[in-house]
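Encoded as C-alpha cells, the structure appears first; notes follow it.
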Amino acid sequence: TITPKKPNSALRKVARVRLTSGFEITAYIPGIGHNSQEHSVVLVRGGRVKDLPGVRYHIVRGTLDAVGVKDRQQGRSKYGVKKPK
C-alpha cells in the first residue's frame, strides 16, 4: 500500500510486478479487496493512477490469479465479475 499525493489521503493497494520482458513495475490493484500474494501471476494493462506517483499500470481483475471483486453489482466488467444469477 502507498499513500496518494496531496490533497488526497488513503492507503492505495499496489503490487511490484516483474514482467516477462524483465522490467519491474508498480501496478495498481483496483476494487475492494484482493487475493494477490507474492508469486501470483497477473495480467497488466496500461493506465496510470493520477494521485500515485510512479504507478503507470493497472492489474486486470478476473484473469489468471487475480480474482474478481466480491459482491460487485455495478460496473462489473471492469472488475472481472460475472452477472449474478
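Yeah, the Cβs are placed from backbone N, Cα and C, and that goes for glycine too.
According to Swiss-Prot, the protein has these features:
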type: MUTAGEN; residues: Lys50 to Gln; note: Streptomycin resistant
Same chain, 6+ residues apart, C-beta under 8 Å of the C-beta of Lys50 (mutagenesis position), given in sequence order: none
Secondary structure at Lys50 (mutagenesis position), reduced by DSSP to three states: coil
